[in-house]
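So that you can see what the record holds, here are the features copied from Swiss-Prot:
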- Q46, G47, S48, K194, S212, E265: ATP binding site (BINDING)
- Q46, D62, R116, K117, T118, L119, K120, N166: UTP binding site (BINDING)
- D60, D62, D129: Mg(2+) binding site (BINDING)
- N166 to S: Loses pyrimidine specificity as this mutant incorporates almost no UTP and instead predominantly synthesizes c-di-AMP (MUTAGEN)
Amino acid sequence: MPVPESQLERWSHQGATTTAKKTHESIRAALDRYKWPKGKPEVYLQGSYKNSTNIRGDSDVDVVVQLNSVFMNNLTAEQKRRFGFVKSDYTWNDFYSDVERALTDYYGASKVRRGRKTLKVETTYLPADVVVCIQYRKYPPNRKSEDDYIEGMTFYVPSEDRWVVNYPKLHYENGAAKNQQTNEWYKPTIRMFKNARTYLIEQGAPQDLAPSYFLECLLYNVPDSKFGGTFKDTFCSVINWLKRADLSKFRCQNGQDDLFGEFPEQWSEEKARRFLRYMDDLWTGWGQ
């Protein structure tokens, strides 16, 4: 029998946000005390707590610490000269060290450690993953001025010797817009599928069944008309549409990157199809 409407509705509920807000405020307080050599950085949430897609059990809070007085871009050397851009003597490595020092001074050395991509901070509230980044400017081919760019952020991964570029502000803005376009069904639907995934993992499904970011981006590509009515309607409409869709054309919620590909920040079509099969089996096998 299918999953009951009451169960799907429970799965759509948002998790608590108060402690995440206090975690964010704690990180901000730590950074406010520091004397920054190149101006105070911008501090903001990203991830499920920012996007209102957090569910019960979500723990780590993603906090972005972004330096805007220094930036990277996609311009050629000649284009940079034309705009008068010069190389900064204050690098991402310098900024990373300053952020690490600010957090260590506030929380203590035992509470701050380096992760692969983030600084892991144990606050008195929730653990925080602090992304230390600088502004990234993506200029279009026919740019009109130095201010004609799409804002992202970028950070270095030392263990892999590469830079990562992401667009968390666009991810948030596009998700908020889609939520409005679907009469506020989009974000509850994300939470419904996240909880369904968690339920399946608890029943023995693979731990990497559908990472939250990829799941959110997958659902972003579903037409607005497939959301709404009842949660049963939405579950079936979304899954049935995705099973027939050409996944190779899917974009991330930020609108800038392909969802599927070979880079570490991309998903695989095979794993997305696997997720859809698990959702199918959940729907048809509920209660058995």
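Glycine is no exception: its Cβ is also placed from the backbone N, Cα and C atoms.
What you are looking at is a predicted structure, and each value in this text was computed from that prediction instead of being measured.
The separation of G47 (ATP binding site) from K120 (UTP binding site), Cα to Cα, is 15 Å. D62 (UTP binding site) and D129 (Mg(2+) binding site) are 5 Å apart (CA-CA, integer value). The record gives D60, D62, D129 for Mg(2+). Within 8 Å of the mean position of their Cβ atoms, the other Cβ atoms in that chain belong to G47, V61, V63, T118, P127, A128, V130. Comparing the binding-site residues R116, K117, K120, K194 on other C-beta atoms within 10 angstroms of each C-beta gives the minimum for R116. T118 (UTP binding site) carries neither a helix nor a strand DSSP state and counts as coil.
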